[in-house]
Amino acid sequence: MNIKKFAKQATVLTFTTALLAGGATQAFAKETNQKPYKETYGISHITRHDMLQIPEQQKNEKYQVPEFDSSTIKNISSAKGLDVWDSWPLQNADGTVANYHGYHIVFALAGDPKNADDTSIYMFYQKVGETSIDSWKNAGRVFKDSDKFDANDSILKDQTQEWSGSATFTSDGKIRLFYTDFSGKHYGKQTLTTAQVNVSASDSSLNINGVEDYKSIFDGDGKTYQNVQQFIDEGNYSSGDNHTLRDPHYVEDKGHKYLVFEANTGTEDGYQGEESLFNKAYYGKSTSFFRQESQKLLQSDKKRTAELANGALGMIELNDDYTLKKVMKPLIASNTVTDEIERANVFKMNGKWYLFTDSRGSKMTIDGITSNDIYMLGYVSNSLTGPYKPLNKTGLVLKMDLDPNDVTFTYSHFAVPQAKGNNVVITSYMTNRGFYADKQSTFAPSFLLNIKGKKTSVVKDSILEQGQLTVNK
């Protein structure tokens, strides 16, 4: 038995009893000599107070994903027989869309609609200047089945699916892909992974000529970011926990290379567990709000989910050869709020750093947020490493609440910075996979989001073509 862990649980139990009896802080201090604590661990937090403001705030149309006309939505013609969902463009170091020999490139997850385990990365491309969804061509799968074995990597050989990531156009004209190696063989082990993708160009097409320098980068250290062994030790799926270490997003700053990614906090920066419910830093606002909200949470059916909620947008520094150089603190964490903040995305715009993430209401512990609610949250800082403050006072940037069965349901919203101006293009996928015989998961119509300092708003009447990446304004 872990005596330290047992002692910590006993302390928490005493405080829980005191709170339920209405004694709050004074009773707890008298019985155990300890008090509710406030520990930020030197990172920014998505607080319960901010999130509780969102159900009212989201009624404003400037935060709402536009309504789309289902009769105009097309499957991707070059992806016949495939659902296509999470996607990301080949980007320059500053986040703008790269021009690769006259083409824009998008990497996307795709698979057989009838087989939920069929998840691989495909490469799509479109001539610069074209915007129609029918102009997207399909170069096929990035990786051959044999590549993971040929890489001579002990983690890669157990990969069963390829999950989301990012891609950068390097200064020497190469395509460097980052993605998530998912292994169904090891309780959902997830590993940040990279490869150079060799692509040849002609006047009419792009062709994948294999990959090289294919290797694992990071699978969690346990201290800063939860690893799969901790998930297993605590009961794996039966525990109700949700282990994440995925969606690597590449970014450069001042000559340094980094990955920002979805994760869960580790044992040294605010781990999951009942004791986390008594950290004032996770609640925000004031001590009186903490007392009221913590008592309510302790008596609610969301208590167990909140205990396990320790989502984070993590960060590591890379060497020039894209190996791990340094494990860094998370940019932001969502302890007690949600265990899952996805599709990490960060870029510099007009002198500020903007950090975005997608999340589902069904994974949250906030009153007033429903299981159908879909969000893109956003944060702003003067530096890449933070501290980050919520955009629009709460972090709400986009909200969508369509039934998952709706053809125009969208998720995986991704902000693409433009070369000029204050608008970014929002891409996403439309239609959940495997729901319809004739409607596949496809590129959703893009639209514009305006960013000015600490505020954002959806630009009215700004719906673009399906999968459109850039605007000439």
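Keep in mind that glycine also has a Cβ here, set from the backbone N, Cα and C atoms.
Every position carries its original residue.
Under the three-state DSSP scheme, Arg246 (sucrose binding site) falls in the strand class. Look at Swiss-Prot and you will find Trp85, Asp86, Ser164, Arg246, Asp247, Glu340, Arg360 tagged as sucrose binding site, backed by experimental evidence.
Annotation source Swiss-Prot lists active site, nucleophile at Asp86, citing a curator's inference. Sequence-distant contacts of Asp86 (sucrose binding site), defined by Cβ-Cβ distance under 8 angstroms and a gap of at least six in the same chain, are Ala108, Leu109, Trp163, Ser164, Arg343, Ser412, Tyr429.
The 10 Å shell around the Cβ of Asp117 (mutagenesis position) contains 9 further Cβ atoms across the protein chains shown. Among the mutagenesis results in Swiss-Prot, Asp117 to Ala has the note: 2-fold decrease in catalytic efficiency. Synthesizes a bimodal levan molecular weight distribution. The residue drawn here is the original one.
Swiss-Prot gives this note for the published mutagenesis Phe182 to Tyr: 1.7-fold decrease in catalytic efficiency. Synthesizes a bimodal levan molecular weight distribution. With a 10 A radius on its CB, Phe182 (mutagenesis position) counts 22 other CB atoms from all the protein chains. In this structure, Phe182 (mutagenesis position) is part of a beta strand by DSSP.
In Swiss-Prot, a published mutagenesis experiment is listed as Tyr187 to Ala, annotated Slight decrease in catalytic efficiency. Synthesizes a bimodal levan molecular weight distribution. Following the DSSP three-state reduction, the secondary structure of Tyr187 (mutagenesis position) is coil. For Tyr187 (mutagenesis position), the same-chain residues 6+ apart in sequence whose C-beta sits under 8 angstroms from its C-beta are Val228, Phe231, Ile232, Asn236, Tyr237, His243.
Quoted from Swiss-Prot, the note on mutagenesis experiment Tyr237 to Ala is: Slight decrease in catalytic efficiency. Synthesizes only high molecular weight levans.
In three-state terms derived from DSSP, Gln272 (Ca(2+) binding site) belongs to neither a helical nor a strand segment and is classed as coil. Annotated Ca(2+) binding site per Swiss-Prot: Asp241, Gln272, Leu308, Asn310, Asp339, in sequence order, evidence recorded as experimental evidence.
Swiss-Prot lists Asn242 to Ala among its mutagenesis entries, and the accompanying note reads: 14.6-fold decrease in catalytic efficiency. 2.2-fold increase in KM for sucrose. Levans are barely formed.
Record note (Swiss-Prot) on the mutagenesis of His243 to Leu: Decrease in catalytic efficiency. The Cβ of His243 (mutagenesis position) has 25 other Cβ atoms within 10 Å, all protein chains considered.
As annotated by Swiss-Prot, active site, proton donor/acceptor applies to Glu342. If you draw a 10 Å sphere around the CB of Glu342 (active site, proton donor/acceptor), it holds 24 other CB atoms from the protein chains shown.
Arg360 to Ser appears in Swiss-Prot as a published mutagenesis result, with the remark: Drastic decrease in catalytic efficiency. Reduces affinity for sucrose. Synthesizes only oligosaccharides. For the recorded site, Arg360 (mutagenesis position), the DSSP three-state label reads strand.
The note that Swiss-Prot attaches to the published mutagenesis Lys363 to Ala is: 2.9-fold decrease in catalytic efficiency. Synthesizes only high molecular weight levans.
Cβ neighbour count for Phe414 (mutagenesis position) (all protein chains, 10 Å cutoff from its Cβ): 23. DSSP assigns Phe414 (mutagenesis position) to a strand in the three-state reduction. Listed in Swiss-Prot as a mutagenesis experiment, Phe414 to Trp is described as follows: Increases transfructosylation activity.
In Swiss-Prot, a published mutagenesis experiment is listed as Arg433 to Ala, annotated Drastic decrease in catalytic efficiency. Reduces affinity for sucrose. Synthesizes only oligosaccharides. Less than 8 angstroms from the CB of Arg433 (mutagenesis position) sit Asp83, Trp85, Gly111, Pro113, Ala116, Gln440, Ser441, each of them six or more residues away in the same chain.
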Considering only the recorded positions Asn242, Gln272, Asn310, Lys363, which fall within 10 Å of Glu340 (sucrose binding site) when distances are taken between Cα atoms? Asn242, Asn310, Lys363
Number of Cβ atoms other than its own within 10 Å, given for Asp241 (Ca(2+) binding site): 21
Just to be sure I understand the packing, how many Cβ atoms besides its own are within 10 Å of the Cβ of Tyr237 (mutagenesis position)? 12
For the sucrose binding site, please report the maximum Cα-Cα distance among Trp85, Asp86, Ser164, Arg246, Asp247, Glu340, Arg360 in Å. 18
Same-chain, non-site residues whose Cβ lies within 8 A of the Asp241, Gln272, Leu308, Asn310, Asp339 Cβ center for Ca(2+) are Gln226, Asn242, Asn264, Glu307, Ala309, Gly311
Around the Cβ of Lys363 (mutagenesis position), other Cβ atoms within 10 Å, all chains included, total 19
C-beta crowding around Trp85 (sucrose binding site), within 10 angstroms: 24
Calculate the distance in Å between the alpha carbons (Cα) of Leu308 (Ca(2+) binding site) and Lys363 (mutagenesis position), and round it to a whole number. 11
